[in-house]
Amino acid sequence: MNQHYSETRKIDPSRGATLGDNTPNDNNRIEIGPTQLAFGEWATAGLALPDLQRMREFRWNRLTQAVVDRDYGGVLMFDPLNIRYATDSTNMQLWNAHNPFRALLVCADGYMVIWDYKNSPFLSTFNPLVREQRFGADLFYFDRGDKVDVAADAFSNEVRTLIAEHGGGNMRLAVDKIMLHGLRALEAQGFEIMEGEELTEKTRAIKGPDEILAMRCAVHACETSVAAMEHFAREAVPQGNTSEDDVWAVLHAENIKRGGEWIETRLLASGPRTNPWFQECGPRIIQNNEIISFDTDLIGSYGICVDISRSWWVGDAAPPADMVYAMQHAHEHIMTNMEMLKPGVTIPELSERSHRLDEQFQAQKYGCLMHGVGLCDEWPLVAYPDQAVPGSYDYPLEPGMVLCVEAAVGAVGGNFTIKLEDQVLITETGYENLTSYPFDPALMGR
């Protein structure tokens, strides 16, 4: 068999040494990223690409400054999304979420060390900000059995040595999520353990210019994927024998096609299964002239979360009047609440001034008015007035924050729930709704 050079070459000569996002134009590279399909769609849409080298440096600088500002020796992270934020590297993210084998230490001088799976230390080598790759942070029972304490002692000693060298010997160490033996071992080394999530969540809350560009690209890819799902649903459901899972599978596939990574939940339901909300997507056959409601919770291109929700009426008959009213009411709810968004407004003020849903929808209203979003659902959370805890979120909004504004509108004992959600950027002067996906005109009564 003849093998042609065009089939094996590593670089596309039409693109130069780097792609438009300033990552290597190498077909065999280690780091993951958007696909050619995604790049082509973004170019057609006129979207500017992020500079990933600059984005990584921005994130690293924010983390390092956060450590210094709090007078810590460093921050030790096990959460795979905190590690993604700091290094932009991934390794079996969902498996890692319940088997924490990865750890990352950012010291007060910016020195960054990752502990990775021993067979794949190369997965972060594309990022020069990661100065060392080690292994040995897997402190869970499956991996260590009855000798977890021995591994934890060795790991904690490495952390102590690194903080002595790169954290000024400051024994105040922020930690986000850690297994029990790891915590005990760090304390035995003399560390004062500080709340790492407070540091990482507030650091991640402000998005830099390149993160915002990456999010715009991710939103476009998500909305394109949602459009494919809607097209499939409207074509297939009236023909019969199309399940919720069939529809949901389209979003998964379209996300992966564009370099997206996973979907956090299974929040797509149809007909009476939409009420109460939070029933998971399943094998139910969707009937003609029924509602479909969903929440993307999608980790998409560049690892950016796009968290939007829509409800569709699928069929040839008109939706019932009470459903149209609920849709209009939900739309009014999120749009009225969105109008409050601007720098300087505090989270308690957002709660206090929020639009009030009708009494019939109070019992099953959503768990929050708004929440932050970046690599996943993030800090802060804006609670409904009757659920707000005084003192828990006494902070103002700042430019660069991104919030999801949402509503779940369905009456107790009803046969539907409307689910709506848009993703919104806080600007210097107000807000910008990053979401452009249309609302179902039939449900809007148009």
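One-based numbering along the chain as shown.
Cβ from N, Cα, C; glycine included.
Original residues only.
Within its own chain, ASP297 (mutagenesis position) has ILE263, GLU264, THR265, LEU267, CYS305, ASP307, ASP377 as residues 6 or more apart in sequence whose C-beta sits under 8 angstroms from its own. If you look up Swiss-Prot, you'll see ASP295, ASP297, ASP307, GLU421 marked as divalent metal cation 1 binding site, on the strength of similarity to another entry.
Taken residue by residue with DSSP, GLU406 (divalent metal cation 2 binding site) is part of a strand. Contacts of GLU406 (divalent metal cation 2 binding site) defined by a Cβ separation under 8 A and a same-chain sequence distance of 6+ are given as SER309, ILE334, TYR366, CYS368, LEU369, MET370, LYS419, LEU420, GLU421, ASP422, in order along the sequence. As annotated by Swiss-Prot, divalent metal cation 2 binding site applies to ASP307, HIS371, GLU406, GLU421, with the evidence given as similarity to another entry.
Experimental mutagenesis is annotated in Swiss-Prot for ASP295 to Ala, with the remark: Unable to generate dimethyl sulfide (DMS) from dimethylsulfoniopropionate (DMSP). Around the Cβ of ASP295 (mutagenesis position), a 10 Å sphere holds 25 further Cβ atoms from the protein chains shown.
DSSP assigns ASP297 (mutagenesis position) to coil, not to a helix or a strand. One mutagenesis experiment catalogued in Swiss-Prot, ASP297 to Ala, is accompanied by this note: Unable to generate dimethyl sulfide (DMS) from dimethylsulfoniopropionate (DMSP).
Taken residue by residue with DSSP, ASP307 (mutagenesis position) is part of neither helix nor strand, so it is coil. With a 10 A radius on its CB, ASP307 (mutagenesis position) counts 25 other CB atoms from all the protein chains. Where Swiss-Prot documents ASP307 to Ala as a mutagenesis experiment, the accompanying text is: Unable to generate dimethyl sulfide (DMS) from dimethylsulfoniopropionate (DMSP).
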Query raised in the report: Where HIS371 (divalent metal cation 2 binding site) and ASP295 (mutagenesis position) are concerned, what is their Cα separation in Å, rounded?
Result: 14
Query raised in the report: Can you tell me the three-state DSSP label for HIS371 (divalent metal cation 2 binding site)?
Result: strand
Query raised in the report: In the same chain, which residues outside the set ASP307, HIS371, GLU406, GLU421 have their CB within 8 A of the centroid of the CB atoms that define the divalent metal cation 2 site?
Result: ASP295, ILE308, SER309, MET370, VAL373, ASP377, CYS404, VAL405, ASP422, GLN423
Report summary line: Within 10 angstroms of the C-beta of HIS371 (divalent metal cation 2 binding site), the count of other C-beta atoms across all shown chains comes to 21
